[in-house]
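Peer 1: I am attaching a structure below and will ask some questions about it afterwards.
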Amino acid sequence: MAMGDDKSFDDEESVDGNRPSSAASAFKVPAPKTSGNPANSARKPGSAGGPKVGGASKEGGAGAVDEDDFIKAFTDVPSIQIYSSRELEETLNKIREILSDDKHDWDQRANALKKIRSLLVAGAAQYDCFFQHLRLLDGALKLSAKDLRSQVVREACITVAHLSTVLGNKFDHGAEAIVPTLFNLVPNSAKVMATSGCAAIRFIIRHTHVPRLIPLITSNCTSKSVPVRRRSFEFLDLLLQEWQTHSLERHAAVLVETIKKGIHDADAEARVEARKTYMGLRNHFPGEAETLYNSLEPSYQKSLQTYLKSSGSVASLPQSDRSSSSSQESLNRPFSSKWSTANPSTVAGRVSAGSSKASSLPGSLQRSRSDIDVNAAAGAKAHHAAGQSVRSGRLGAGALNAGSYASLEDTSDKLDGTASEDGRVRAKLSAPLAGMGNAKADSRGRSRTKMVSQSQPGSRSGSPGRVLTTTALSTVSSGVQRVLVNSASAQKRSKIPRSQGCSREASPSRLSVARSSRIPRPSVSQGCSREASRESSRDTSPVRSFQPLASRHHSRSTGALYAPEVYGASGPGYGISQSSRLSSSVSAMRVLNTGSDVEEAVADALKKPARRRYESYGMHSDDDANSDASSACSERSYSSRNGSIPTYMRQTEDVAEVLNRCASSNWSERKEGLLGLQNLLKNQRTLSRVELKRLCEIFTRMFADPHGKRVFSMFLETLVDFIQVHKDDLQDWLFVLLTQLLKKMGADLLGSVQAKVQKALDVTRESFPNDLQFNILMRFTVDQTQTPSLKVKVAILKYIETLAKQMDPGDFINSSETRLAVSRVITWTTEPKSSDVRKAAQSVLISLFELNTPEFTMLLGALPKTFQDGATKLLHNHLRNTGNGTQSSMGSPLTRPTPRSPANWSSPLTSPTNTSQNTLSPSAFDYDTENMNSEDIYSSLRGVTEAIQNFSFRSQEDMNEPLKRDSKKDDGDSMCGGPGMSDPRAGGDATDSSQTALDNKASLLHSMPTHSSPRSRDYNPYNYSDSISPFNKSALKEAMFDDDADQFPDDLSLDHSDLVAELLKELSNHNERVEERKIALYELMKLTQEESFSVWDEHFKTILLLLLETLGDKEPTIRALALKVLREILRHQPARFKNYAELTVMKTLEAHKDPHKEVVRSAEEAASVLATSISPEQCIKVLCPIIQTADYPINLAAIKMQTKVIERVSKETLNLLLPEIMPGLIQGYDNSESSVRKACVFCLVAVHAVIGDELKPHLSQLTGSKMKLLNLYIKRAQTGSGGADPTTDVSGQS
C-alpha cells in the first residue's frame, strides 16, 4: 500500500484532530537517557516518524497540540542547576505547595510545572530523594490536570509526558494515578485540553509499561462518551504495538473481552478502531485471538475479514479464512511475519543502509522475531562488520541465509523501506521474489504471504527443515527452492488446525522456536507437554552461572537479556537459561553446514548472558516463583513485570515501589510488596529515615489486615527480618510493635500464624533494650484506654515474666507507672474469670521480686496496705512452696551440691537467668532454703512487711550523703543493697538460718540510698530521676565515674555545645524545612540521654522555649516530635523544670486539643511524665485553676494529670492542698462531658486512697446519687486492690 494510502487511511477518523498525519517527521526524545533507563518499548515508537498529533493548522483545529509541540516543550524551559539533594527537596516541596493550592495564580502554577521539567533536564532523576518526592506530587499533578485553565492543563500534560519519557517504568505510580484524569480531558470541547490529554496518554503508553494501566484503558473502552471510546481503542492499539507480551499476559482475558465489545460497539468509528486492535491481539495471543474470532457472529466475522483484507492483513485471520497458514510459526510470532521465511530479500532490505532515523530513540529495541536462523544474525553481523550495503534490495549469494532478517537495534538505522502509518519502517519486497507468495502489505507495512512453509502434524519429527523455521540453508537459491517446495505442498492442507497439547513433543524445532519467540511462555504447548517446560526450570540449568545478572542498563521493556552485537540470533532468551539456549543452537546443527556456521551458532549461544530468576525465600515453597512449571516470564521471573530487571532487584527506586505495594488496597499487591521487602532486607538493604517512617505506618495498619491467611502470615515473617535489620532505628515504634503483637496473641488465629506472632515477640524481646521494653509494658498495663481480653492479659503477663528473666536488676525502674502496673498485676492475681490470668500474674510478681528484691520491696512499701497484703501473702506462699520443694529434693543427686549463701538468694543480682539453670524446682527459681522451715519464713516475711510499713525516710541532708560516701558503689553496689551485696557469688555459711537471710533483706531496705526510693512524702526531684545533684562534669566524675574519668574528655561539652547551637538554629525555622527540623529533633532527643550537664546548663532555657514554641507548628509530626523530646528531657532532667513548671504544664495541656491523634498521644505521654517529674505541690497549684476554668479536652487532661500527682502526695500535704483541689473536682463532676465526670470520680477515689474518711467533709455539695456512685468506685478500688474494710463509706453510712 502506498504512502499516500497510508496517510488517507490515517486521516479518515478523527475525533479531535490528533491522528497521525505524516510518517515523515521523526519522533525525537531530547531527554537524556542512560542505558539503564531505556524508552521501554519493544519497537521504536517512532523510528521513522512517530505518530503526530495534528497541530493548530491541521485537522485538529485551532488550539490543538501535537506531539512535536510536547517534545519541544520538554526542553523549552528555564535552565536550573541542582547542587545538593537538600536543595532539590526544598524546590520540590515549594512546587508541591504551589500546585496543591489552586488559589495560587495560574501562571505561578504553570511555571511550577515547567520547573519540574527543568529539574528533570538538570538530572533530578539521579537523586534518590526525587522519587520519594515524586510520590508526593501525584495529587498535585492530578489537581493541575483538572484545572479550569487550559494553559495549566497543557503544562501538566507536558510535564507528565516528560516524566514518563525520562523515567520510563519508574514513573509507574504517577502514571497510574494521572491516567484516569487524562481520560477525562479527552471529550473536552477545548481542543488544547483534549489533544494535550491524548498526547500525554500516548507518551505514557509508549514509555511506561505498567500492567496496572491496562484496566484503566480498557474500562474507558466502555465509556458512555463516544470520543472516549474511540480514543480508548486507539490507545489500546498503540499499547498492543508497543508493549511486550509478558506485560500483557495478566490481563489477556480483559483485553479479549474489551476488543470483543469494541467490535460490537454502536459507533462505527469505534468499531474500526477495535478491529485494528484485533491485529495487535493476534500478534501477542494468537490462540485467544482465534477463539475471539470464532466466537463472533458471522456478520462480524465478515466485517473483520473484510477490514483485514483491505489493510493487507488477511494472514492474521484464522486458518478457515485464508488459503494457507502455519500451524506453528504464527503461534510463536509476535508480529505475524509469515512472509519472512520465504523472502530472503527482506534481509537485504533491513540490513541495507538507508536514511531512516530508526535510532532516534536511544535504548529502544525492535520487537524480536521468532523465525530467525542461528546463522542469520551471525551472517548479518559479519555482513555489517564488512561494511557491505545492498541498496538495491537484493541479497548477494552467501551473504545471508534464506529467511533471515535483522530486526536489530544495531542495524535498525540502516533500513531501506517504506514508512508505515505509525511511522515504522518496513522492508520493501524486492522484484525477484515478489510473486513468490502473493505478498501483501498490511496497514502497518508488514509484508505477508499467503503461502508459507507448513508441515503436517504427523510429519514433524521427520521434518528437520522445520528446525528454526526452515531457514537453515547456506545459500539463497537452495533456501528459495526449499521454501517453494514446502509452500506448494502446504497449499493442499490449508485447513489444518493449530497443533494442540501433546502433539508438539515430537517436533525438534519446538524448543528453538519457543526460544526465539517473544511470547514469554516456558512451553508453547498449551496442553500436557512438559518437555519444553524444562526451559523455565531453575534446577536443570548446568551452565546458568556463565554470567550472573544482566547489567542494569539493558532494556527494561523488551524483557530480553541484551546481546551486545546481534539481537535475536538464537532468540532473545526471554528469561530462558543458558543451557536451554545452547541446546537450541546445537539442535539446529543437525541441518547446519559444517564449519564456520556451526562455530558461530555455538559462540552466539554462549554469548547470551545467563539469566537469574528472582528467588523467593524458603518460607514460600508454594509460591509460583519456585514452581517448575512456572512461566519463564511469570511475575517474578527475570524479565518480569515492567522490565528486564525485576521490580525487587532495583535498589533505590524499588524501595518506593515496594512500599507502594505494601500500602496497596489490593491484598495480592501487598503480598508482593512484602515479598520484595523481604528480599531487600535479606540483602541487608537498609532503609532511610523517611522510608522507615512510612514503613512503620504501613506495618501499623497491617496489624489489622483482614486477609490474615494470605497476607498477615507473610507480614509477620517480613516483620521479623525488619526488626533484625533495623532494631536500632525502631525504638520510637516499639510501643506500637509490642502492644500490637501482644494484642494479636489474644486474637483467634491459626496455630501456624500464632506461632509466627510468638516468634516476632521473641525476636522483639531479644532486639530491644530491656528497660525500654519494661517501661512500655508497664505503660501498656496501666493504659486506661485499653481493655485487654483475658488472652491478651495472659500474653502481657507471660511476656513480662520472660523479660524479667533476662533483665538486669538495674533495669527495674521504680517509677509511678511501675507501681501502678504492679498494683494492677496484683489485682489480676484474683481474676475471677480465668485461672490462666491468675497464675500468670502470680508468676510475674514472683519474677519481679526475684529480679530486684530490694527495689521491689520498696515498691510494695509505697502501695496501699490492701495491695501489700495481697502481694505479701503470695510471696509468702511462694517462699514456703519453694522451701518445701527444695527440702524434698535434697537427697536427689541432681540437686546442686553446693548450697548458696542466704545473702545470695536475697540479692537482687540473683536474676532468674543466673539461677534457673541450676535447679529443677517447679518455679524455676533457685532458692537455697534447705535449712528453712515454714514458720521461720512466715515470721521473717512478716518482719519485712512491718519494716516496709514503718520505714522512715531520711532528711534531705541524709539523702545527699550516700551519694558522696558511696560514690563508686552508687550505680552498682549500693543500688543492690550495699557493699555486702556486690558479689552475687559471695560465699557464706551454708548453714545460715532463714532468719539471717530475711534480716539481710530487711537491713537492705534501710541501707539503700534514699534517692532510689520510689515515693517520698516530701518532694525531692531525685526520687523521680537518675540525674545527679551537681550538674557539672567534675561532680559527675566524683560521684559516679572516678575510675572512668578519662571517658569524659574536656572538649566533649564543647563539641556538644556546638552541636546544640546548630540544632537550635535549625529548630528556629518555624513552619519551614520540615525534614531538617525532624532530624534536629531526633538529634536533640539523643542528646537528652547524654549527661553533658554543662551543655544543658547553657542551653536549657533556649531549648525549652523553642520546643514549646514548636508545639504551634503547622506540621503535626513536628508537634508530636517536640512533645516527645520534651518528655525525654522531663524524664532525664526533671529538676530543671522547677522555674518553668507552669509554662510547661500549660503548653502540654493545650496540645491535647490538637486534631491529630499522634500529637494528642504524645501530649498524654508528656503529661504523664510531667506529673511524676515536678514538685507535686507546685504541679497541683498549677492544675487547680486550669481544671476550674478550662474547656474540654484541656480540663480532662488536667484532671488525669492531677490524679497521677495525688498518688505521689503525702497525707499531710494533701490535707493542706484539699481546699484548692476539691472545688474543681466538684465542678467537674457536673460537667456535660461524661469522660470529664468519670475522670473527676477517679481523682476523688485517688484522694480517698491517700486521706481516707477525711475526704468526707469536702463532699457535702454532692447529691445522693453522685455520692452513691463515688462510694461504688471507692469500694471497687479497695476490693480490686486486695480487699478493704467493708465499712468504709465516705457518705457516712455503714
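Note: Cβ is positioned from N, Cα and C throughout, glycine not excepted.
Heads up, here are the entries from Swiss-Prot:
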- TRP106 to Glu: Decreases affinity for microtubules; when associated with A-191; E-667; E-833; A-838 and A-839 (MUTAGEN)
- LYS191 to Ala: Decreases affinity for microtubules; when associated with E-106; E-667; E-833; A-838 and A-839 (MUTAGEN)
- SER503 to Asp: Phosphomimetic mutant that reduces MAPRE1 binding; when associated with D-499; D-507; D-525; D-529; D-533; D-537 and D-541 (MUTAGEN)
- SER507 to Asp: Phosphomimetic mutant that reduces MAPRE1 binding; when associated with D-499; D-503; D-525; D-529; D-533; D-537 and D-541 (MUTAGEN)
- SER525 to Asp: Phosphomimetic mutant that reduces MAPRE1 binding; when associated with D-499; D-503; D-507; D-529; D-533; D-537 and D-541 (MUTAGEN)
- SER529 to Asp: Phosphomimetic mutant that reduces MAPRE1 binding; when associated with D-499; D-503; D-507; D-525; D-533; D-537 and D-541 (MUTAGEN)
- SER533 to Asp: Phosphomimetic mutant that reduces MAPRE1 binding; when associated with D-499; D-503; D-507; D-525; D-529; D-537 and D-541 (MUTAGEN)
- SER537 to Asp: Phosphomimetic mutant that reduces MAPRE1 binding; when associated with D-499; D-503; D-507; D-525; D-529; D-533 and D-541 (MUTAGEN)
- SER541 to Asp: Phosphomimetic mutant that reduces MAPRE1 binding; when associated with D-499; D-503; D-507; D-525; D-529; D-533 and D-537 (MUTAGEN)
- TRP667 to Glu: Decreases affinity for microtubules; when associated with E-106; A-191; E-833; A-838 and A-839 (MUTAGEN)
- LYS833 to Glu: Decreases affinity for microtubules; when associated with E-106; A-191; E-667; A-838 and A-839 (MUTAGEN)
- ARG838 to Ala: Decreases affinity for microtubules; when associated with E-106; A-191; E-667; E-833 and A-839 (MUTAGEN)
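Describe each of these features in terms of where it is and what it packs against.
Peer 2: Following the DSSP three-state reduction, the secondary structure of TRP106 (mutagenesis position) is helix.
Other Cβ atoms within 10 Å of the Cβ of LYS191 (mutagenesis position) number 20 in total over all chains.
Other Cβ atoms within 10 Å of the Cβ of TRP667 (mutagenesis position) number 14 in total over all chains.
In the three-state DSSP scheme, LYS833 (mutagenesis position) is classed as coil.
Residues near ARG838 (mutagenesis position) in space but far in sequence (CB under 8 A, at least 6 apart, same chain), listed by position: TRP828, THR829, THR830, GLU831.
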Peer 1: Roughly how many Å separate the Cα of TRP667 (mutagenesis position) from that of LYS833 (mutagenesis position), to the nearest whole number?
Peer 2: 38
Peer 1: Give me the CA-CA distance between TRP106 (mutagenesis position) and LYS191 (mutagenesis position), in Å, as a whole number.
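Peer 2: About 19 Å separate the Cα atoms of these two residues.
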Peer 1: At the Cα level, what's the spacing in Å between LYS833 (mutagenesis position) and LYS191 (mutagenesis position), rounded?
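Peer 2: Rounded to the nearest whole number, the Cα-Cα distance is 73 Å.
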Peer 1: Including all protein chains shown, what's the count of other C-beta atoms within 10 A of the C-beta of LYS833 (mutagenesis position)?
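Peer 2: Looking across every protein chain shown, the total is 9.
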Peer 1: What is the total of other Cβ atoms whose distance to the Cβ of TRP106 (mutagenesis position) is within 10 Å?
Peer 2: 16
